[in-house]
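Trainee: Residues or ranges marked as (3S)-3-hydroxy-3-methylglutaryl-CoA binding site by Swiss-Prot on the basis of similarity to another entry: E80, A81, C166, N204, T208, S258, H301, K310, N380, S414. In Swiss-Prot, a mutagenesis experiment is listed as K83 to E, annotated with the note Abolishes enzymatic activity. Per Swiss-Prot, the feature active site, proton donor/acceptor maps to E132, H301; the stated evidence is sequence analysis. For C166, the entry in Swiss-Prot reads active site, acyl-thioester intermediate. Here Swiss-Prot describes K310 to E as a published mutagenesis experiment; the accompanying note says: Abolishes enzymatic activity.
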Amino acid sequence: MQRLLAPARRVLQVKRAMQETSLTPAHLLSAAQQRFSTIPPAPLAKTDTWPKDVGILALEVYFPAQYVDQTDLEKFNNVEAGKYTVGLGQTRMGFCSVQEDINSLCLTVVQRLMERTKLPWDAVGRLEVGTETIIDKSKAVKTVLMELFQDSGNTDIEGIDTTNACYGGTASLFNAANWMESSYWDGRYALVVCGDIAVYPSGNARPTGGAGAVAMLIGPKAPLVLEQGLRGTHMENAYDFYKPNLASEYPLVDGKLSIQCYLRALDRCYAAYRKKIQNQWKQAGNNQPFTLDDVQYMIFHTPFCKMVQKSLARLMFNDFLSSSSDKQNNLYKGLEAFRGLKLEETYTNKDVDKALLKASLDMFNQKTKASLYLSTNNGNMYTSSLYGCLASLLSHHSAQELAGSRIGAFSYGSGLAASFFSFRVSKDASPGSPLEKLVSSVSDLPKRLDSRRRMSPEEFTEIMNQREQFYHKVNFSPPGDTSNLFPGTWYLERVDEMHRRKYARCPV
């Protein structure tokens, strides 16, 4: 029977026992844990070694209950057929009414995760939120989520909001892992929550919106392990996408610059990651170069799906340029003409793009395409986009197919901050294993997406107008019928004259 660590007060008792007795870690663990059905045991107290296999134990995805079809938007906006569905690679776009805001999205996804896993609320020692959807310049989303912990009496929870465009979720994940592998870890689990509402003014950018949230339970002995020492990061100052107008939800976007920044960050993060993993291999006696062949699956931050296909092709181009002439001729047919180019010379080269997309198509279909299911059908979720891709990947493969694989991940946030990192999937795919349970938990993703209501472009536009009208308005209750929300969804019930927000939950 699976077990779970005890409340915080029990942690203190065990630490005292450590000082008074010579109990081994195994004795401490069995004395301090309680039975639990879906999450594997975690070591309780810090020892002289790292907690083993820190990573993602459980994952929950939330998206709004309505969407607009991109083919309908193409007709409504009088653009050529395929501009959104082919040019951007988008099929549907989820969106929120005035009844939902970033607080309600995060309340919903955390509550769902905790209820599904049956995790006691006092078993969480860190909760961090990654978001760029700011409705208060001072009060963090994390503070609103503390309402969920009130009945448990658990207020000893570290972490706060982290913001830098779409990168905040990844920064929160890294912070959770760092906490767990530090002297400050008290033996409890961490929750990482990332969510956003991506909206744009009417025009070319509006079809690249979306909305959603992802919650991840972080702990040791995870089925998706963050590979230690393997992060390649790039940061710089850029004005590719930013939100200086605090009176509006809408960003300012330099589209061409943003694509160049994304690709440049990808190049540099991949180079840094490759250097670190090759150093690890060299220390182990392996002098082989790292390439995409060493990654079984690859997921990306997804502003729109076509960008991801270009990004995988870009990684192949990095491998091509760093390989020997013999390998270039044998493994990368069709790219020989670009052998003498430098990476920075190719960001806007359409001939290079076309050749790379063709050369990498099979690899894209094998490693990445399945990860785009949620993005294709719901749009850009900003901080939760990358982790929605992870959920999509898990939902389209069996535990047996995933077991033992490496999942590469690229996270990007405008402004800019980016990282390339990786997960190592557990080799245990047996029935009832943590990996099998994790995969099963997201297997209903396609069914849930299909259960949403299809709204017309006219209805979508009206709701966008309402969001503009009520943004930062006070003393009002949002219009709309809460029966249209998914069961168990938290929603904004009222904003009073002092901007204080009250939330309620739909019946489960």
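Each residue, glycine too, has its Cβ placed from N, Cα and C.
Surface or core, plus neighbours and distances: that's what I need for these features.
Mentor: The number of other Cβ atoms within 10 Å of the Cβ belonging to T208 ((3S)-3-hydroxy-3-methylglutaryl-CoA binding site), over all protein chains shown, comes to 19.
Long-range C-beta contacts of K83 (mutagenesis position), restricted to its own chain and to partners at least six residues apart, with a cutoff below 8 Å, comprise E74.
Taken residue by residue with DSSP, E132 (active site, proton donor/acceptor) is part of neither helix nor strand, so it is coil. Spatially close to E132 (active site, proton donor/acceptor) yet at least six residues away along the chain are T163, N164, A165, C166, G168, D196, K243, Y382, T383, G413, judged by Cβ distances under 8 angstroms.
In this structure, C166 ((3S)-3-hydroxy-3-methylglutaryl-CoA binding site) is part of a beta strand by DSSP.
In this structure, H301 ((3S)-3-hydroxy-3-methylglutaryl-CoA binding site) belongs to neither helix nor strand by DSSP; it is coil.
A simple way to gauge crowding: the CB of K310 (mutagenesis position) has 18 other CB atoms within 10 angstroms, across all the protein chains here.
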Trainee: Name, in the order they occur in the sequence, the residues of the same chain whose CB lies under 8 A from the CB of H301 ((3S)-3-hydroxy-3-methylglutaryl-CoA binding site) and which sit 6 or more residues away.
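Mentor: Non-local contacts for H301 ((3S)-3-hydroxy-3-methylglutaryl-CoA binding site): C166, S385, L386, F410, S411, Y412, G413.
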Trainee: Per DSSP, to which secondary structure element type does T208 ((3S)-3-hydroxy-3-methylglutaryl-CoA binding site) belong, with helix, strand and coil as the options?
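Mentor: The residue in question, T208 ((3S)-3-hydroxy-3-methylglutaryl-CoA binding site), is helix (DSSP, three-state).
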Trainee: Sorry to bug you, but what's the C-alpha spacing from K310 (mutagenesis position) to E80 ((3S)-3-hydroxy-3-methylglutaryl-CoA binding site), rounded to the closest Å?
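Mentor: Pair distance, Cα basis, whole Å: 22 Å.
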Trainee: With the (3S)-3-hydroxy-3-methylglutaryl-CoA site defined by the record as E80, A81, C166, N204, T208, S258, H301, K310, N380, S414, how many Å span the farthest pair of C-alpha atoms?
Mentor: 30
